[in-house]
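> Right, I'll just put the structure down here and ask away after.
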Amino acid sequence: MPPNGAITTTPRSRMPPTTPSSGKSRPKKETLHYLAASSSTTSVDAARTLLERGANVNAIDRDGATPLHYACTHDNVAMAQLLLTFGADPMSADKLGRTAYSIAKGNTLRFLRRYKKSSNRQRLGFFRRFFACHSRNETFFIVRNNQEVAPLRPTALAEAASISFNRGNVLTNSYRCAKKKIRATFHAIRRSRSNSTATLQDVVLTSEGIRTVTTPSRRAPKATVYAKRSMSVSDLLLIPDRRDIKNEDVKTRGSPVKKTRGTGRSRTPEAILNPRKQRTPVNHHKRSKSQETKLVAMPSPNSMAYYNTSRARNAGLRPAPSAPPLSPEPAIAAVKTPKTPTTPKTSKGRSKSPANTTAYFTADESLELLGNNMEKLNIESKSAKSSKLKTPSKPTTSSSTSFSSAEDDKEAEVSTPTTVDDGEIRKIRRLREGELKSELKKFGISPAGPLDARTRRLYEKKLLIERRKITNRGYSPDADVVSCRNSPQLELVLRNGFLPADFASRARKCDENVRSEFSGNGFGYNAFCYLIMDPRILGSNVENLTLETFVRSIFYVGKGSKNRPLAHFIDARNERRDKLDKLKTCEKLKTIDELWTLGFGIPRHEISHGVSDEEAFVREASIIEAVKLKNLRNKKAGEFHGTTKSWDNITKSEYGTFLLDRALSTLKLEGIRLITEDNLPDSLYPYVNNRRGAGGGRTPKTPK
């Protein structure tokens with residue numbers, strides 16, 4: 001819409017009120033005046049809706065001010081642009097003679113200055129005619145000759161102006177994109193000149209109505225150019241099919257083809273893509289036959305050029321020996337110096353590809369390359385790691401320091417810069433959502449909520465770290481953990497028959513950390529752990545007892561003090577006497593009752609005497625983690641305290657396996673001691689006549 005054009009549509013708002021005495025119209029502030037003072041997006045949308053419905057953009061209040069006056073006073077640029085688009089007059093004065101231009105300030109004043117620079121003739125004529133060829137605004141149309149134009153609705157002008165304001169024409173954008181549009185217009189004018197010979201009519205919507213501007217006919221172009229009125233489907237080039245390409249190959253089969261390095265694009269014949277373009281003859285008499293039939297060899301890049309730069313020399317980098325070239329005689333190829341690549345001779349058969357001479361590093365060579373800079377990169381070599389695992393470290397005084405160092409060793413073990421791609425990340429990324437969740441649950445990780453593109457990458461990284469921890473400790477991450485009777489760590493020891501050196505070293509380090517953390521002031525020394533075993537599996541020959549038989553015979557692991565282990569047997573005896581239903585519901589009491597019924601004595605073995613309650617809880621939980629809760633009669637798993645809560649399942653199982661191996665050693669030294677129903681005391685405190693609270697009274701005196 002021209003900025004100074006007036007809206008001629010009839011407003012739908014009600015007529016201004018009149019005074020009963022004089023009958024003269026008494027203008028008052030309309031809704032547009034209130035909206036013009038606000039710069040919010042809601043106000044701009046509401047004002048645009050009112051203007052589209054036919055509100056008067058130049059309505060005045062009692063002081064003669066228009067909505068544009070309010071927009072300029074409050075420095076509301078967006079509202080001023082909207083009002084100018086719908087035909088507001090910036091030079092209309094109020095009762096005091098002030099115009100919107102005179103009271104404007106800030107960004108609104110700058111906009112009005114730029115707006116006032118160009119004359120009305122330029123704004124109405126030049127820019128509309130200039131950008132009509134490629135503008136997307138609905139205020140410009142190009143029609144054919146002798147074609148009727150549909151009549152417009154009364155509010156069509158306001159709707160067209162609103163659409164123009166929404167999409168952003170030149171005036172509303174303050175002529176900021178004028179240069180870009182001018183450059184793009186040159187191509188549009190060039191296309192219109194070559195594709196049009198008829199007369200064009202531009203229908204321009206103005207405040208006076210529809211104005212038709214006729215463009216004079218241009219001269220007809222040359223005969224070689226196929227002139228058309230506009231772009232159509234027939235102008236598009238035909239896409240060649242297989243038959244066309246095959247026919248073109250048959251025609252050009254006799255001409256020699258130059259075998260050069262291609263760009264990777266499809267070799268579609270030029271004659272099919274551009275049928276109207278004349279093919280220029282190529283001068284072949286200067287080109288020899290040998291040049292046309294030989295392959296053009298490209299110089300191989302020098303992969304060692306980086307090590308000759310000053311930056312690499314200052315960093316202490318040096319080229320490491322690469323893998324031997326792909327040659328049948330590696331010894332001779334290593335002695336010979338590399339020659340300049342020559343042009344190979346052509347042969348009728350299939351040409352052999354040259355050997356790959358690109359230098360690369362293997363995993364061992366990478367470690368040798370970084371051997372001198374281990375301290376800079378804070379990486380330990382492979383031999384240092386193995387020696388560190390075999391030799392147990394000294395016990396530290398601070399538990400937090402020891403555990404932090406252990407975690408640092410794990411992280412350095414998992415994510416080092418020299419980690420070779422073992423295919424784990426590709427395996428993980430191929431997992432589906434359900435498979436990924438099940439793999440995470442094996443390591444005690446439960447995803448919260450659904451997996452999207454952002455959270456899946458995080459859980460993939462966690463799973464990769466856990467799998468590499470297992471791989472670095474000698475286990476297979478793809479092993480079926482569910483099918484194993486015990487934990488994979490205990491199964492490994494049972495299969496080998498002994499504790500590996502690195503396995504025992506890590507377990508000793510965990511034992512030292514537990515001792516240092518849960519001993520000292522504030523901790524007691526009266527707790528221990530105990531094991532209750534099945535005599536049918538354990539047998540009576542302690543000397544020939546194996547670790548596998550010992551582990552399979554354990555059906556209960558507990559922690560207690562004083563006579564706590566006897567409490568299970570006393571409860572079972574009382575239930576047997578009273579014949580209660582607890583023998584059927586409690587698996588532990590049911591097993592004890594079954595063994596006593598068969599006439600067996602039940603062996604009990606106590607370990608880790610004189611420790612605190614927290615340390616005994618950790619040891620009990622580690623043994624349960626190694627044996628697995630499903631193989632025991634315990635109702636729940638153990639409890640971890642302190643820094644042991646952050647242990648992973650591998651560390652817990654390794655420590656529990658270590659404790660079981662020690663328990664077997666002490667059992668062989670002390671022997672098997674059986675508990676029967678007959679040799680049990682009546683209570684846990686047989687030498688106390690009446691415990692405090694039992695019986696509800698004082699202890700009776702002994703008669704004289």
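Any Cβ shown, glycine's included, is placed from N, Cα and C.
Original residues only.
Just so it is clear, the model here is predicted, and its values are computed rather than measured.
For reference, Swiss-Prot lists these features for the protein:
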type	residues	note
MUTAGEN	S192 to A	Increased sensitivity to ionizing radiation, decreased localization to the midbody and lack of phosphorylation; when associated with Ala-194. In a RNAi-mediated capg-1 knockdown, delayed midbody localization and persistent chromatin bridge formation; when associated with Ala-194
MUTAGEN	S194 to A	Increased sensitivity to ionizing radiation, decreased localization to the midbody and lack of phosphorylation; when associated with Ala-192. In a RNAi-mediated capg-1 knockdown, delayed midbody localization and persistent chromatin bridge formation; when associated with Ala-192
DOMAIN	425-470	domain 'LEM'
DOMAIN	525-635	domain 'GIY-YIG'
MUTAGEN	Y556 to A	Failure to localize to midbodies and hypersensitivity to ionizing radiation; when associated with Ala-558. In a RNAi-mediated capg-1 knockdown, excessive and persistent chromatin-bridge formation; when associated with Ala-558
MUTAGEN	G558 to A	Failure to localize to midbodies and hypersensitivity to ionizing radiation; when associated with Ala-556. In a RNAi-mediated capg-1 knockdown, excessive and persistent chromatin-bridge formation; when associated with Ala-556
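Quick one: where do these features end up spatially?
Within the model, the domain 'LEM' (425-470) carries an average pLDDT of 85.
Under DSSP, the residues of the domain 'GIY-YIG' (525-635) split into helix, strand and coil as follows: 59 helix, 24 strand, 28 coil.
Annotation for Y556 (mutagenesis position): spatial neighbours L531, I532, H568, K588, L632, R633, N634, criterion Cβ-Cβ under 8 Å with sequence separation of six or more.
Annotation for G558 (mutagenesis position): spatial neighbours C529, Y530, L531, I532, R564, P565, H568, E620, N634, criterion Cβ-Cβ under 8 Å with sequence separation of six or more.
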